[in-house]
Amino acid sequence: MSSPRERRPASQAPRLSRRPPAHQTSRSSPDTTAPTGSGLSNRFVNDNGIVTDTTASGTNCPPPPRAAARRASSPGESPQLVIFDLDGTLTDSARGIVSSFRHALNHIGAPVPEGDLATHIVGPPMHETLRAMGLGESAEEAIVAYRADYSARGWAMNSLFDGIGPLLADLRTAGVRLAVATSKAEPTARRILRHFGIEQHFEVIAGASTDGSRGSKVDVLAHALAQLRPLPERLVMVGDRSHDVDGAAAHGIDTVVVGWGYGRADFIDKTSTTVVTHAATIDELREALGV
């Protein structure tokens, strides 16, 4: 491996792009404790390429496509299909992702941004994050370095959140169909689920394509839904970030947002075109899913 380049001066540090807060209704109250002192840019780009500034009121999140069929959970009824996000929802993957992110920036001689990196980089496609940091021609080299390091060691710096294994088993016993939709590369997602012994619970595992043609949550969910047809009347997305909510809303699907992930700051004073339920604990998630 080539040695790291000479480090940039601090005045030229790259700036992370932040995703917009997701829209929520108040079926239950979320934890609105936002991380402070990040020193990161307030200007960000969401999964659909919409640029928003957090210093302004409101957001520019696009509405769901007109053709999107309304397929959501019904009040008082358990879902028939649950689609899970991976990072921050099923597994605590922040340590490995942050470690490989640091490695990628060190490799090209770029300083690592200050602040809570997990809050800003875990969830969306890493190639989008790196390309939005103002790294210029070095962005592609950083992406290659990140992928190599994450494939070699970062993926294993990971753990299953407490209670996830039994929850999945109970959902399957109850006859609920299960799937995964993640912006992580699909082969890596399968590797992680297999490593934790939970791959067999999922009818479909949909992730980002390795050629970069499919990466946004909207596209990954479309890929998953196409494989899950015919779709039942009651289905729900379970995730931890705003792009999970926005991606599901684009397909007319409600979301349960878990409180143990990395997106607490995404859900402050916003509304949604679909229902957003907040589950702070695994027991609350069980209640929301009817098991």
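Using N, Cα and C of the backbone, Cβ positions are placed for all residues, glycine too.
Quoted from Swiss-Prot, the note on mutagenesis experiment D85 to A is: Significant decrease in ATP binding affinity and autophosphorylation efficiency. Decreases interaction with PtpA. In the three-state DSSP classification, D85 (mutagenesis position) falls within coil. A C-beta separation below 8 Å, combined with a sequence spacing of at least six in one chain, links D85 (mutagenesis position) to G123, V180, A181, T182, M237, V238, G239, D240, R241, D244, G261.
As a published mutagenesis entry, Y146 to A appears in Swiss-Prot alongside the note: Does not affect autophosphorylation. DSSP assigns Y146 (mutagenesis position) to a helix in the three-state reduction.
According to Swiss-Prot, the mutagenesis experiment Y150 to A carries the annotation: Does not affect autophosphorylation. The number of other CB atoms found within 10 A of the CB of Y150 (mutagenesis position), across every protein chain shown, is 24.
Experimental mutagenesis at this site is recorded by Swiss-Prot as K184 to M, annotated: Decreases affinity for ATP and autophosphorylation efficiency. Neighbours of K184 (mutagenesis position), defined as other CB atoms within 10 A of its CB across all chains, total 27.
What Swiss-Prot says about the mutagenesis result for K217 to M is this: Decreases affinity for ATP and autophosphorylation efficiency. Decreases interaction with PtpA. In the structure as shown, the Cβ atom of K217 (mutagenesis position) sits within 10 Å of 31 other Cβ atoms.
Sequence-distant neighbours of Y262 (mutagenesis position) (same chain, 6+ apart, CB under 8 A from its CB) are D87, G88, A94, A118, T119, V122, G123, D240, R241. For the published mutagenesis Y262 to A, Swiss-Prot gives the following note: Lack of autophosphorylation. Decreases interaction with PtpA. Cannot phosphorylate and activate PtpA.
K270 to M appears in Swiss-Prot as a published mutagenesis result, with the remark: Decreases affinity for ATP and autophosphorylation efficiency. Decreases interaction with PtpA.
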Structural state of Y262 (mutagenesis position), classified by DSSP into three states: coil
Proximal residue to K217 (mutagenesis position) among mutagenesis positions Y146, Y150, K184 (C-alpha distance): K184
